[in-house]
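First the structure, in the form of structure tokens, and then the observations on it.
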Amino acid sequence: MPTVDDVLEQVGEFGWFQKQAFLLLCLISASLAPIYVGIVFLGFTPGHYCQNPGVAELSQRCGWSQAEELNYTVPGLGPSDEASFLSQCMRYEVDWNQSTLDCVDPLSSLVANRSQLPLGPCEHGWVYDTPGSSIVTEFNLVCGDAWKVDLFQSCVNLGFFLGSLVVGYIADRFGRKLCLLVTTLVTSVSGVLTAVAPDYTSMLLFRLLQGMVSKGSWVSGYTLITEFVGSGYRRTTAILYQMAFTVGLVGLAGVAYAIPDWRWLQLAVSLPTFLFLLYYWFVPESPRWLLSQKRTTRAVRIMEQIAQKNGKVPPADLKMLCLEEDASEKRSPSFADLFRTPNLRKHTVILMYLWFSCAVLYQGLIMHVGATGANLYLDFFYSSLVEFPAAFIILVTIDRIGRIYPIAASNLVTGAACLLMIFIPHELHWLNVTLACLGRMGATIVLQMVCLVNAELYPTFIRNLGMMVCSALCDLGGIFTPFMVFRLMEVWQALPLILFGVLGLTAGAMTLLLPETKGVALPETIEEAENLGRRKSKAKENTIYLQVQTGKSSST
């Protein structure tokens, strides 16, 4: 009886049908970018200082320039008007409406030295140095409330983590297509609700809801496209699908530049996603999932449609279509199996660390660019472009060099780039951007390749469990990253870079402790997984190597 892969070899592994589905689903991949890293623009913190009643009137009466107004009325400004905690979060406790104040150094008429003036917190809000708006300027998320910006982004990653526990079940129980449509609808609605949220708390809840479903939408699209194409195209298709996310990053920089108001920006990236609901008529259900649910008639009908669109004749035995069974998957997996043997324990711990560190490095470098860049939009744009050569490097090296050395080298490069950035003066901004781009490229390579290695190191019956548990550390890393970046920068601006450097270098060294899996048969049992790197299993090598190329993580 023919399997889906057997039929695809005859009706087209990547024909017109697959190309059309691929392009449509890539739009979903691109739409995740504003959700994943939109904090860079939505949560942009401009220069700010306390608003003082009477200062504007005094400035107008005296004819001060903005620089003179700041110099006379704002405490703690450096020699070059550099921002500090005092200048941004404290104010002179002075009645600026009193008529005795002079226009030339007005505070000198009150005290001989400004340092003798009492200071107090900003009680009347802030003045922001920006023509646009962000959640920071609208809800005054600065000074004592600055941590709420971190929480805004952490809620997205918390949503990713919670959603992964539910969405995978929905996709396996009710189908990839239904899961895609439902999560897309909720993602779109929650995105619009975020844009119109009346207060910070409701905005936070809508953002959490969006995180819970948006990654599920992305994964559903990933699973569908990898199940539509033949085995020879799955790996390349999966990498290109992830590249579509990079296209979304590049486009986000342009959209954010054109729309500096955060509410309109949020609407601009949310409203178009309602069009994905039209996929109900253009993207069919996965034949593989239908076969797993014993719905053979509908699976056969879809395979006939694929053959027709590809201009091929379906095989005569198509009605006997079946799903290839894997006897090893009849064994029930448990969390303890991930730590049952010495090598499995080692692999699990290392993979958890790799997932955690690559999430921190990838998101952390994006946020660091947003917080320190001279030109937010250009710096974000340039650092996003480097993800394209990163994908090319993966395609070139994955079968020629392997997995372990590229992952280790990429981690080491990222860590070294972060540490070098500490010693680069601000005047050499181009060099800082170059190093940030180099680190971003390394983090991108790791993020994409660790997914494949994770699937190749576990035996079949715990492969999906291993993928789910280890990749959960990616979402946990994302939860902590905003606090690591923004709160540590308040202590010392270079402190996050030191942390990133240590994480990257440690991850690079730990990666070398993993066995190379290039060309090695996918392990079927715990014994085979335990012996990876010691000897190559010859059994089923030809057929299982095809599974290695598919990246079975797509089913998680």
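Every residue, even glycine, has its Cβ placed from backbone N, Cα and C.
As a published mutagenesis entry, Cys26 to Ala appears in Swiss-Prot alongside the note: Choline affinity is increased fourfold by MMTS; when associated with A-155; A-179; S-322; A-358; A-418; S-437; A-470 and A-474. Cys155 to Ala appears in Swiss-Prot as a published mutagenesis result, with the remark: Choline affinity is increased fourfold by MMTS; when associated with A-26; A-179; S-322; A-358; A-418; S-437; A-470 and A-474. Record note (Swiss-Prot), mutagenesis Ser214 to Gly: Decreased TEA and MPP(+) uptake. The unchanged residue is displayed. Looking at Swiss-Prot, you'll find the mutagenesis Gly216 to Ala noted as follows: Decreased TEA and MPP(+) uptake. Under its mutagenesis annotations, Swiss-Prot gives Ser217 to Gly the following note: No change in TEA and MPP(+) uptake. For the mutagenesis result Trp218 to Tyr, the note given in Swiss-Prot is Decreased guanidine, histamine, serotonin and TEA uptake. No change in MPP(+) uptake. Increased TEA and MPP(+) affinity. Decreased TEA and MPP(+) Vmax. Ser220 to Ile appears in Swiss-Prot as a published mutagenesis result, with the remark: Decreased TEA and MPP(+) uptake. What Swiss-Prot says about the mutagenesis result for Cys418 to Ala is this: Choline affinity is increased fourfold by MMTS; when associated with A-26; A-155; A-179; S-322; A-358; S-437; A-470 and A-474. Swiss-Prot gives this note for the published mutagenesis Cys437 to Ser: Choline affinity is increased fourfold by MMTS; when associated with A-26; A-155; A-179; S-322; A-358; A-418; A-470 and A-474. One mutagenesis experiment named in Swiss-Prot is Cys451 to Met, and its note says Reduces the activation by MMTS. Abolishes the activation by MMTs; when associated with S-322. Abolishes the effect of MMTs on choline-induced currents. Choline affinity is not influenced by MMTS. Choline affinity is increased four- to fivefold; when associated with S-322. Quoted from Swiss-Prot, the note on mutagenesis experiment Cys470 to Ala is: Choline affinity is increased fourfold by MMTS; when associated with A-26; A-155; A-179; S-322; A-358; A-418; A-437 and A-474. According to Swiss-Prot, the mutagenesis experiment Asp475 to Arg carries the following note: Decreased MPP(+) uptake.
Positions of Swiss-Prot features highlighted on the structure.
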residue: Cys26; record: mutagenesis position; Cβ neighbours (10 Å): 21
residue: Cys155; record: mutagenesis position; Cβ neighbours (10 Å): 22
residue: Ser214; record: mutagenesis position; Cβ neighbours (10 Å): 29
residue: Gly216; record: mutagenesis position; Cβ neighbours (10 Å): 26
residue: Ser217; record: mutagenesis position; Cβ neighbours (10 Å): 28
residue: Trp218; record: mutagenesis position; Cβ neighbours (10 Å): 28
residue: Ser220; record: mutagenesis position; Cβ neighbours (10 Å): 28
residue: Cys437; record: mutagenesis position; Cβ neighbours (10 Å): 21
residue: Cys470; record: mutagenesis position; Cβ neighbours (10 Å): 27
residue: Asp475; record: mutagenesis position; Cβ neighbours (10 Å): 22
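In sequence order, Leu361, Leu365, Leu435, Gly439, Leu497, Ile498, Phe500, Gly501, Gly504 constitute the residues six or more apart from Cys418 (mutagenesis position) in its chain with CB-CB distances below 8 Å. Rounded to the nearest whole angstrom, the C-alpha distance between Gly216 (mutagenesis position) and Cys437 (mutagenesis position) is 28. Nearest to Cys451 (mutagenesis position) in space, judged by Cα atoms and limited to the mutagenesis positions Cys26, Cys155, Ser220, Cys470, is Cys470.
Here Cys470 (mutagenesis position) is positioned 25 angstrom away from Cys26 (mutagenesis position), judged by their C-alpha atoms. Rounded to a whole number, the distance between the Cα atoms of Ser214 (mutagenesis position) and Ser220 (mutagenesis position) is 10 Å. Closest in space to Cys155 (mutagenesis position), of the mutagenesis positions given as Trp218, Cys437, Asp475, is Asp475, taking the CA atom of each residue.
The number of other Cβ atoms within 10 Å of the Cβ belonging to Cys451 (mutagenesis position), over all protein chains shown, comes to 22.
Within the set of mutagenesis positions Cys437, Cys470, Asp475, the entry lying nearest in space to Ser214 (mutagenesis position) is Asp475 (CA atoms). Closest to Trp218 (mutagenesis position) in space, going by CA atoms and restricting to the mutagenesis positions Cys437, Cys470, Asp475, is Asp475.
If you take the Cα of Ser217 (mutagenesis position) and the Cα of Cys470 (mutagenesis position), they are about 20 angstrom apart, rounded to a whole number.
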